[in-house]
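Here's the structure, in structure tokens; my notes come after.
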Amino acid sequence: MDPEGFTSGLFRWNPTRALVQAPPPVPPPLQQQPVTPQTAAFGMRLGGLEGLFGPYGIRFYTAAKIAELGFTASTLVGMKDEELEEMMNSLSHIFRWELLVGERYGIKAAVRAERRRLQEEEEEESSRRRHLLLSAAGDSGTHHALDALSQEGLSEEPVQQQDQTDAAGNNGGGGSGYWDAGQGKMKKQQQQRRRKKPMLTSVETDEDVNEGEDDDGMDNGNGGSGLGTERQREHPFIVTEPGEVARGKKNGLDYLFHLYEQCREFLLQVQTIAKDRGEKCPTKVTNQVFRYAKKSGASYINKPKMRHYVHCYALHCLDEEASNALRRAFKERGENVGSWRQACYKPLVNIACRHGWDIDAVFNAHPRLSIWYVPTKLRQLCHLERNNAVAAAAALVGGISCTGSSTSGRGGCGGDDLRF
């Protein structure tokens, strides 16, 4: 059999025919089919899941079953990863529908991508609003004032209202005086914050002298956690005996110790809420507890004040008799609460001495003190007293050895020249 004949018979090539043939007609553009009411209603039944899961390879039947369980795209975006796992497990158990491994990862990836998209939209919207405010302000000086006021948020609203009325009275309703006054007020508040920072962070020395007159002054400023809201000023504390009720616009020490018991109750409530939500449970009184107390209406409980007197409460818990005796003695002498607060350190240092200078162990061993952090000054005083005790013991041992050497006639430390 001739192979050449087979190939020539199979492939017939006619170049002239290829030139004569006309090109195929261009197909008409595809018209997009209108969305029927049935299709729109079906998409609404999915709750936006078709747009959320579309690019991630999740089967349509899986999305439909998730929608049957009552979940929407907004619901899934607000859920945590553990809750998404529970949702997928419920889907498998209820409908006996086995999810693919890629679908499980795809659902989580889609939710994370949607969260990022929403966050970017919020940031763009906020930047756009700020740009509009800046462009509408005018000159450069107004730019700085407006930007600072917008960043401060609600904390500058009373300042704006007050300065607006002042500017309206002084300038006949002009706008330039309003912004200048707002900027000047802001600079004054920033200077006050700078002056308050070293007072709050340094070891309490001079502030305790005037504590009887103005005890809660630093608690009502903006240095605490209450930026943006004005805390109601509380009456100052005075030294009172156990069971004595303070008269006038004063608060006694029994009321102060009662605040610590309230903080303990708020901590228990925060722990219960955190366990129900599956979140990290705090074991000590932290900023989260103070924020919860403020939201619950107990704005008189604030972090600076509670940390300021925590060692006084510790003495009350560890040795109530010594605490009561100290209160009676200072009440008889007419001392203010600042002097009483300073005097509470020494009994605690003595208690730490009996426990090997480990003040942290003393706090953690007590059920009512284990939720509080040890004050830095108390820890420093214990460390200082321990060093002094070690140095005194070493000097005593050295003196005894030197005295023994001089009496035996071997010289050594100089004998009679030492003075103890």
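Keep in mind that glycine also has a Cβ here, set from the backbone N, Cα and C atoms.
Database features (Swiss-Prot):
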MUTAGEN   Arg233 to Ala  Impaired DNA-binding
MUTAGEN   Glu234 to Lys  In lfy-4; decreased in vitro DNA-binding affinities and leafy phenotype
MUTAGEN   Pro236 to Leu  In lfy-5; decreased in vitro DNA-binding affinities and leafy phenotype
MUTAGEN   Thr240 to Met  In lfy-3; leafy phenotype
MUTAGEN   Asn287 to Ala  Impaired DNA-binding
MUTAGEN   Asn302 to Asp  In lfy-20; reduced DNA-binding affinity with a weak leafy phenotype
MUTAGEN   Lys303 to Ala  Impaired DNA-binding
MUTAGEN   Pro304 to Leu  In lfy-28; impaired DNA-binding and strong leafy phenotype
MUTAGEN   Arg327 to Lys  In lfy-9; leafy phenotype
VARIANT   Ser8 to Arg  In strain: cv. Jl-1
VARIANT   Gly78 to Asp  In strain: cv. Ita-0
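Location within the structure of each feature annotated in Swiss-Prot.
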{"residue": "Gly78", "record": "variant position", "DSSP class": "coil"}
{"residue": "Pro236", "record": "mutagenesis position", "DSSP class": "coil"}
{"residue": "Asn287", "record": "mutagenesis position", "DSSP class": "helix"}
{"residue": "Asn302", "record": "mutagenesis position", "DSSP class": "coil"}
{"residue": "Arg327", "record": "mutagenesis position", "DSSP class": "helix"}
### Query
Which has the fewest other CB atoms in a 10 Å radius around its CB: Gly78, Pro236, Pro304, the listed recorded positions?
Gly78
### Task
Using Cβ-Cβ distances, find the residues under 8 Å from Arg327 (mutagenesis position) that belong to the same chain and are at least 6 apart in sequence, listing them in sequence order.
Val239, Thr240, Glu241, Pro242, Leu253, Trp340
### Task
Using a 10 angstroms cut-off on Cβ to Cβ distances, just flag whichever of Thr240, Asn287, Asn302 is the loneliest among these mutagenesis positions.
Asn287
### Message
Going by Cα-Cα distance, which of the recorded positions (Gly78, Pro236, Lys303, Pro304) sits nearest to Asn287 (mutagenesis position)?
### Response
Lys303
### Query
Between Gly78 (variant position) and Asn302 (mutagenesis position), what C-alpha distance do you get in Å?
31
### Query
Whole-number Å distance between the CA of Pro304 (mutagenesis position) and the CA of Pro236 (mutagenesis position)?
14
### Message
Can you tell me the CA-to-CA distance separating Lys303 (mutagenesis position) and Pro236 (mutagenesis position), as a whole number of Å?
### Response
16
### Distance from Pro236 (mutagenesis position) back to Asn302 (mutagenesis position), taken between C-alpha atoms, in Å
14
### Query
For Lys303 (mutagenesis position), what is the tally of other C-beta atoms lying within 10 angstroms of its C-beta?
18
